[in-house]
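Asker: This structure is in structure tokens; I'll ask about it shortly.
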Amino acid sequence: MKRKICKALICATLATSLWAGASTKVYAWDGKIDGTGTHAMIVTQGVSILENDLSKNEPESVRKNLEILKENMHELQLGSTYPDYDKNAYDLYQDHFWDPDTDNNFSKDNSWYLAYSIPDTGESQIRKFSALARYEWQRGNYKQATFYLGEAMHYFGDIDTPYHPANVTAVDSAGHVKFETFAEERKEQYKINTAGCKTNEDFYADILKNKDFNAWSKEYARGFAKTGKSIYYSHASMSHSWDDWDYAAKVTLANSQKGTAGYIYRFLHDVSEGNDPSVGKNVKELVAYISTSGEKDAGTDDYMYFGIKTKDGKTQEWEMDNPGNDFMTGSKDTYTFKLKDENLKIDDIQNMWIRKRKYTAFPDAYKPENIKIIANGKVVVDKDINEWISGNSTYNIK
């Protein structure tokens, strides 16, 4: 929040100075705001691969949903490039990185990073946007759902690159941008058209075995990220040759396309079968996705909290305070809350609320637009608020 101005300034200084001299493009696979570039190629080929690999035994509902997805292909492409242009994003793209061996992005693992560590990672972003996509799809909002799915696949593509799962940034190596430019310029020759099997064979069949969506998604992503990280050290650093880079781009871009096809296959089965990833699962964490109104002065610098009360009367509350500026007019902010009692089911939570506490004697009013709460890969609360919250106030959302 703005009140933590010192570290915000540190982060801003890093953003302007550490990336200087490398490039203004500090993200992973290239992508343009109009839905073109390497990221868009990956998702487009992912759908094409799945269509080519579809077994004749696939349920009609899956086929129908695949057709709906194809009808919204441009939204998938736009979503796949949007995270690199999102005005709400972290300046250093910290949440686009994920080391599959440490479960961290570079803000926790790299010694040169002196500002706040960022809890979100490329892997957690995949799960968040997949949950939002599934929720909107089941409501019939296919356009928005497909855009969210594209965002999820952006992060999946990021953690398949050699540099992002190795937590090697443009600060650590000039090769970060150079390699991804190399891949972008040659992306057409790295296209694949099949995962090498039909959807009733091992690769796709294994994708459907684990009904715990969060657990499946994390381990599925981990497998591809480990390959990308290994390729960085064996073929993609600045010490490697052009032939090595060609091999690295060929392998990791093929993995991105194949992995995307598999992820979309899981998504289509989940929405076609009405799978509820949260049934019977203990809730270890809650993810809040909060939209602040775009109305003038809707944001706040006051303290903001999220709390729950369980049926046995116990309460837990967390401060919502991301590094830098959050709760700004028109912003969308994400917060992850770890529960003390890991044996809770979602139905054990009786009440949820957000609370505002004055930071100064002259508090801001705050106008949230919407809040969604995600548990175990499912949106369990979707609350339109659109009310001004003034002073020291509590707003119940459940």
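Backbone N, Cα and C atoms are what each Cβ position is placed from, and that goes for glycine too.
The noted changes are left out; the structure has the residues it started with.
Annotations for this protein, taken from Swiss-Prot, read as follows:
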type    : residues                       : note
VARIANT : Ile10 to Val                   : In strain: 8-6
VARIANT : Ala22 to Val                   : In strain: 8-6
VARIANT : Ala22 to Thr                   : In strain: L9 and BP6K
DOMAIN  : 29-278                         : domain 'Zn-dependent PLC'
VARIANT : Val43 to Ala                   : In strain: NCIB 10691
VARIANT : Val47 to Ile                   : In strain: L9 and KZ1340
MUTAGEN : Asp84 to Asn                   : Loss of all enzyme activities
BINDING : Asp84, His96, His154, Asp158   : Zn(2+) 3 binding site
BINDING : His164, His176, Glu180         : Zn(2+) 2 binding site
VARIANT : His176 to Tyr                  : In strain: KZ1340; probably inactive
VARIANT : Asp202 to Ala                  : In strain: NCIB 10691 and CER 89L1105
MUTAGEN : Asp297 to Asn                  : Increased dependence of PLC on Ca(2+). Dramatically decreases hemolytic, cytotoxic and myotoxic activities
BINDING : Thr300, Asp301, Asn325, Asp326 : Ca(2+) 3 binding site
VARIANT : Pro363 to Ser                  : In strain: NCIB 10691 and CER 89L1105
MUTAGEN : Asp364 to Asn                  : Increased dependence of PLC on Ca(2+). Dramatically decreases hemolytic, cytotoxic and myotoxic activities
Asker: Highest CB neighbour count within 10 A among the binding-site residues Thr300, Asn325?
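Answerer: Compared across Thr300, Asn325, the most Cβ atoms within 10 Å surround Thr300.
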Asker: Averaged over the domain 'Zn-dependent PLC' (29-278), what pLDDT does the predicted model reach?
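Answerer: Average per-residue pLDDT within the domain 'Zn-dependent PLC' (29-278): 95.
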Asker: Fewest other Cβ atoms within 10 Å: which of the recorded positions Asp84, Asp158, Glu180, Asp202, Asp301 wins that one? Let me know.
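Answerer: It is Asp202 that, of the recorded positions Asp84, Asp158, Glu180, Asp202, Asp301, has the fewest other Cβ atoms within 10 Å.
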Asker: Reported as an integer number of Å, what is the Cα distance between Thr300 (Ca(2+) 3 binding site) and Asp202 (variant position)?
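Answerer: That comes out at 51 Å between the alpha carbons.
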Asker: Nearest to His96 (Zn(2+) 3 binding site) in three-dimensional space, by Cα, is which of the recorded positions Asp84, His176, Asp326?
Answerer: Asp84
Asker: Using C-alpha atoms, which one of the recorded positions His176, Asp297, Asp364 comes nearest to Val43 (variant position)?
Answerer: His176
Asker: Run through the Cβ atoms and count how many others sit within 10 Å of the one on Asp364 (mutagenesis position).
Answerer: 19
Asker: Round to a whole number and give the Cα-to-Cα distance in Å for the pair His164 (Zn(2+) 2 binding site) and Asp202 (variant position).
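Answerer: Each residue's Cα considered, His164 (Zn(2+) 2 binding site) and Asp202 (variant position) end up 28 Å apart.
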Asker: Quick one: give me the count of other CB atoms within 10 A of the CB of His96 (Zn(2+) 3 binding site).
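Answerer: Counting Cβ neighbours of His96 (Zn(2+) 3 binding site) within 10 Å gives 27.
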Asker: I'd like to know which of these recorded positions, Asp297, Asp326, is least surrounded, judged by other CB atoms within 10 A.
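Answerer: Counting other Cβ atoms within 10 Å of each of the recorded positions Asp297, Asp326 gives the minimum at Asp297.
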Asker: Quick one: of the recorded positions Asp84, Asp158, Asp202, Asp301, which has its CA closest to the CA of Glu180 (Zn(2+) 2 binding site)?
Answerer: Asp158
Asker: Provide the number of Cβ atoms within 10 Å of the Cβ of Val47 (variant position), excluding the reference atom itself.
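Answerer: So the number of other Cβ atoms within 10 Å of Val47 (variant position) is 20.
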